[in-house]
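Beneath this line is the structure, given in C-alpha cells, with notes to follow.
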Amino acid sequence: MQLQFRSWMLAALTLLVVFLIFADISEIEEEIGNSGGRGTIRSAVNSLHSKSNRAEVVINGSSSPAVVDRSNESIKHNIQPASSKWRHNQTLSLRIRKQILKFLDAEKDISVLKGTLKPGDIIHYIFDRDSTMNVSQNLYELLPRTSPLKNKHFGTCAIVGNSGVLLNSGCGQEIDAHSFVIRCNLAPVQEYARDVGLKTDLVTMNPSVIQRAFEDLVNATWREKLLQRLHSLNGSILWIPAFMARGGKERVEWVNELILKHHVNVRTAYPSLRLLHAVRGYWLTNKVHIKRPTTGLLMYTLATRFCKQIYLYGFWPFPLDQNQNPVKYHYYDSLKYGYTSQASPHTMPLEFKALKSLHEQGALKLTVGQCDGAT
C-alpha cells in the first residue's frame with residue numbers, strides 16, 4: 001500500500017513538472033508571437049527536457065525574478081576601468097561550464113551535421129512551428145560533416161558585441177590578441193579596426209542582416225557588397241541560424257547560393273534546433289528571466305565549452321555610457337534602441353546585469369570603456 005501511494009505521488013509530481021514546463025514555453029511563445037513569431041519546435045523542446053537537470057545557481061543570488069529599473073540604468077551599471085584589478089576565477093568558470101553541459105553541448109549544438117539531414121527533409125521552424133521548410137540542395141551542400149569546433153580549446157576568447165560603446169575605445173589591438181574572436185551579425189570591421197579589431201574566427205549572421213545591411217540584395221551592387229564581406233572572412237566560421245523563422249528562408253538561400261557559386265572560403269554552420277531553448281533553459285534555471293537570448297548571450301553560453309577565459313567587448317544596452325555620454329545602439333549604423341518595447345523578444349538590460357555579476361565574480365571580463373593602452 002505504501003509503495004502504491006509513493007507511485008501515485010511520483011506520478012502527480014511528474015505531471016506537475018511537465019505542466020509548469022509547458023506553461024513557461026507557452027508564455028515565451030506568446031511573447032515571441034507578439035514580435036512576429038509563432039512558437040517553438042516540439043522536438044527541440046523534448047530534447048531540452050531530456051537534459052534539463054537543475055544547475056546550481058551562481059548568477060543571481062535572489063530566488064525572485066530580477067527586476068530592472070530602466071529610468072537611468074547606465075548609472076547603476078558602472079564597471080571599473082580596464083586598468084583596474086580583475087582576476088579570472090577558474091573555479092567558477094569550470095562550474096559554469098559543467099552546469100551548461102547539463103543543458104547543451106556547444107561542440108554538437110553549434111551546427112546541424114550533414115549526416116543528420118538530406119535534401120528534401122522537412123524541418124519545422126523554431127518560432128513558426130506551424131510552418132515548414134524543405135532542406136535545399138544548397139543548404140545540404142554547406143552543412144559541415146563534423147562540428148567546426150570538434151576538440152577545439154582556446155586560452156582566451158573575445159566575444160565582440162555591436163554596441164556603440166566600442167567607438168573610441170581603442171580595443172582593436174587587444175581584441176585581435178585573443179586566441180579566438182567571435183563577432184555578431186556580420187558587423188563591419190575594416191573601417192572601425194582601431195576600436196573593434198580585424199580578427200574573426202566565428203561570425204554570426206541572422207537572416208535579417210541581409211535586409212537591414214544589404215538591402216535584400218535588390219541589385220548587383222548590394223550582392224557584390226555582401227560577397228566582399230563574405231570573402232573577407234577568409235576561412236572563418238559563418239554561423240547562420242537558418243531554422244528560426246519562416247521569414248528568413250529566402251535570405252538564407254540567397255547567401256548559401258552566393259557562397260557556393262563564388263566558392264567563398266568560409267566554414268558554414270547552422271545551429272541545432274534545440275540550441276536556443278537549451279540556452280534559455282540554463283539561464284532561467286539561474287533565475288535570469290530572459291524572453292529570448294540575444295546573439296551575444298548565445299555566443300557566451302557556447303564559448304564556455306571551448307574557452308578557458310572569456311572577454312566581452314561591445315556589450316552595453318544603454319543609450320548613455322558610464323559618464324552619461326550618448327551611445328549609439330550599434331557602432332556602425334543608426335538603429336535605435338528597442339529593448340524597452342513590449343514587442344521586443346530580448347531583455348538586454350537583464351542579460352547585462354547577469355553578465356556584470358559574472359564579471360564581478362571573475363567568470364568573464366566585461367570591457368565597457370577604453371582598453372589598456374588606448375589613446
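In case you wondered, yes, glycine gets a Cβ from its N, Cα and C as well.
Record features (Swiss-Prot):
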- Asn60 to Ser: Does not affect autopolysialylation (MUTAGEN)
- Asn72 to Ser: Does not affect autopolysialylation (MUTAGEN)
- Asn89 to Ser: Decreases autopolysialylation. Does not affect localization at Golgi apparatus. Increases cell surface autopolysialylated protein. Loss of autopolysialylation; when associated with S-219 and S-234. Does not affect NCAM1 polysialylation activity (MUTAGEN)
- Asn89 to Gln: Loss of autopolysialylation; when associated with Q-219 and Q-234. Loss of polysialylation activity; when associated with Q-89 and Q-219 (MUTAGEN)
- Asn134 to Ser: Does not affect autopolysialylation (MUTAGEN)
- Asn162, Asn185, Thr294, Thr295, Gly296, Trp316, Tyr329, His330: CMP-N-acetyl-beta-neuraminate binding site (BINDING)
- Asn219 to Gln: Loss of autopolysialylation; when associted with Q-89 and S-234. Loss of polysialylation activity; when associated with Q-89 and Q-219 (MUTAGEN)
- Asn219 to Ser: Decreases autopolysialylation. Does not affect localization at Golgi apparatus. Increases cell surface autopolysialylated protein at cell surface. Loss of autopolysialylation; when associated with S-89 and S-234. Does not affect NCAM1 polysialylation activity (MUTAGEN)
- Asn234 to Gln: Loss of autopolysialylation; when associted with Q-89 and Q-219. Loss of polysialylation activity; when associated with Q-89 and Q-219 (MUTAGEN)
- Asn234 to Ser: Decreases autopolysialylation. Does not affect localization at Golgi apparatus. Loss of autopolysialylation; when associated with S-89 and S-219. Does not affect NCAM1 polysialylation activity (MUTAGEN)
- His346: active site, proton donor/acceptor (ACT_SITE)
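Take the mean position of the Cβ atoms of Asn162, Asn185, Thr294, Thr295, Gly296, Trp316, Tyr329, His330, the recorded CMP-N-acetyl-beta-neuraminate site; other residues of that chain with a Cβ within 8 Å of it are Gly161, Ser163, Cys184, Gly314, Phe315.
Under the three-state DSSP scheme, Asn162 (CMP-N-acetyl-beta-neuraminate binding site) falls in the coil class.
Cα distances from Thr295 (CMP-N-acetyl-beta-neuraminate binding site) to the mutagenesis positions Asn89, Asn134, Asn219, Asn234 are smallest for Asn234. On a Cα basis, Asn234 (mutagenesis position) lies 26 Å away from Thr294 (CMP-N-acetyl-beta-neuraminate binding site). Asn134 (mutagenesis position) and Trp316 (CMP-N-acetyl-beta-neuraminate binding site) are 38 Å apart (CA-CA, integer value). Shown in sequence order, Ile159, Gly161, Cys184, Leu312, Phe315, Glu351 are the residues of the chain, 6+ apart in sequence, with a C-beta less than 8 angstroms from the C-beta of Gly296 (CMP-N-acetyl-beta-neuraminate binding site). Following the DSSP three-state reduction, the secondary structure of Trp316 (CMP-N-acetyl-beta-neuraminate binding site) is coil. Of the candidate recorded positions, Asn134, Asn219, His330, the one lying closest to Asn89 (mutagenesis position) when CA atoms are compared is His330. In terms of Cα distance, none of the mutagenesis positions chosen from Asn134, Asn219, Asn234 sits within 10 Å of His330 (CMP-N-acetyl-beta-neuraminate binding site).
A simple Cβ count within 10 Å picks out one of the recorded positions Asn89, Asn185, Asn219, Asn234, Thr295 as the most packed, and that one is Thr295. Counted within 10 Å of its Cβ, the other Cβ atoms near Asn162 (CMP-N-acetyl-beta-neuraminate binding site) come to 25, all protein chains included.
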